[in-house]
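Trainee: Sharing a structure here in structure tokens format.
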Amino acid sequence: MTSLVSAQRLGIVAVDEAIPLELRSRSTEEEVDAVILAVYRQVLGNDHLMSQERLTSAESLLRGREISVRDFVRAVALSEVYRQKFFHSNPQNRFIELNYKHLLGRAPYDQSEIAFHTDLYHQGGYEAEINSYIDSVEYTENFGDWVVPYFRGFATQRNQKTVGFSRSFQVYRGYATSDRSQGNGSRSRLTRELARNTASPVYAGSTAESLRGTSAGSRNQMYRLQVIQGAAPGRGTRVRRGKAEYLVSYDNLSAKLQQINRQGDTVTMISLA
């Protein structure tokens, strides 16, 4: 847990002091309601949810303990509501960042995690991508079947990388904001840092100056690749042609272009980052 003074300065008191919610066999109706709302808040990135968008059937099953909290999280993440809010409206890298935040409660640690999930979606589609987080060992160890996922990027936990703390500020911009109302629109927040394997600047609030690490220093020239992903051979039309963005160093540019070509994807733009 971060010290109170530091948490106040960084604007993370609400997250730092939050108590995880767990659905128990003897939970009251009010406690069940709190769990359901907490799942919507976490998985949907604190975005406004209209009454007609609620998953009433899944809610009913959870109230009757016919499904677990993990199952309810899965239902929300696989729903058309989640797809419309985060899948259809974001590039692939941003979508993966949000999946890490919503389902595992942290920011991605390195480029290999982004690459893994990009390839997983390309090969297995939307459901495989979502299920990979919820069925992971990391999810089980932190939330199990009955705890509502929560943002834990500012905590110190086993198997957690230190760089995750600073990168968390890029995907978390305050308790009162939503993941669809932040600045920079749908652009990925971590593409540059992950590509360079450097730490993000830490901002003390929305308009304060940042405490910069190596990401603010000079580096070798990076190139930004914008890519349209083609469906894997033999797949149905239900898998969309997604967009992705990569930051690649000059030394790795040729190899990355060859990899993109082998995957059947199309590079639409190469520019200096």
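Note: Cβ is positioned from N, Cα and C throughout, glycine not excepted.
None of the listed substitutions appears in this model.
Feature table excerpt (Swiss-Prot):
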- 1-180: domain 'PBS-linker' (DOMAIN)
- 220-273: domain 'CpcD-like' (DOMAIN)
- Arg26 to Glu: Significantly decreases interaction of PBS-linker domain with phycocyanin beta subunit (cpcB) (MUTAGEN)
- Glu29 to Arg: Significantly decreases interaction of PBS-linker domain with phycocyanin beta subunit (cpcB) (MUTAGEN)
- Glu31 to Arg: Significantly decreases interaction of PBS-linker domain with phycocyanin beta subunit (cpcB) (MUTAGEN)
- Glu80 to Arg: No change in interaction of PBS-linker domain with phycocyanin beta subunit (cpcB) (MUTAGEN)
- Glu141 to Arg: No change in interaction of PBS-linker domain with phycocyanin beta subunit (cpcB) (MUTAGEN)
Trainee: Which one is it: of the mutagenesis positions Glu29, Glu31, Glu80, which Cβ has the fewest other Cβ atoms within 10 Å in this structure?
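Mentor: Across Glu29, Glu31, Glu80, these mutagenesis positions, the one with fewest Cβ atoms within 10 Å is Glu29.
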Trainee: Quick check for the class: what is the C-alpha distance, in angstrom and rounded, between Glu29 (mutagenesis position) and Glu80 (mutagenesis position)?
Mentor: 27
Trainee: May I ask for the distance between Arg26 (mutagenesis position) and Glu80 (mutagenesis position), taken between their Cα atoms and rounded to an integer number of Å?
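Mentor: Glu80 (mutagenesis position) has its Cα 32 Å from the Cα of Arg26 (mutagenesis position).
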Trainee: Ranking the mutagenesis positions Arg26, Glu141 by other Cβ atoms within 10 Å, which is at the bottom?
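Mentor: Fewest other Cβ atoms within 10 Å, among the mutagenesis positions Arg26, Glu141, is found for Arg26.
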Trainee: Three-state secondary structure of Glu141 (mutagenesis position) from DSSP?
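Mentor: The residue in question, Glu141 (mutagenesis position), is helix (DSSP, three-state).
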Trainee: Round to a whole number and give the Cα-to-Cα distance in Å for the pair Glu141 (mutagenesis position) and Glu31 (mutagenesis position).
Mentor: 23
Trainee: Quick one: Cα separation, Glu31 (mutagenesis position) versus Glu80 (mutagenesis position), in Å?
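Mentor: Counting only the Cα atoms, the answer is 26 Å.
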Trainee: Note the mean pLDDT of the domain 'PBS-linker' (1-180), expressed as a whole number.
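Mentor: Value for the domain 'PBS-linker' (1-180), mean pLDDT as a whole number: 85.
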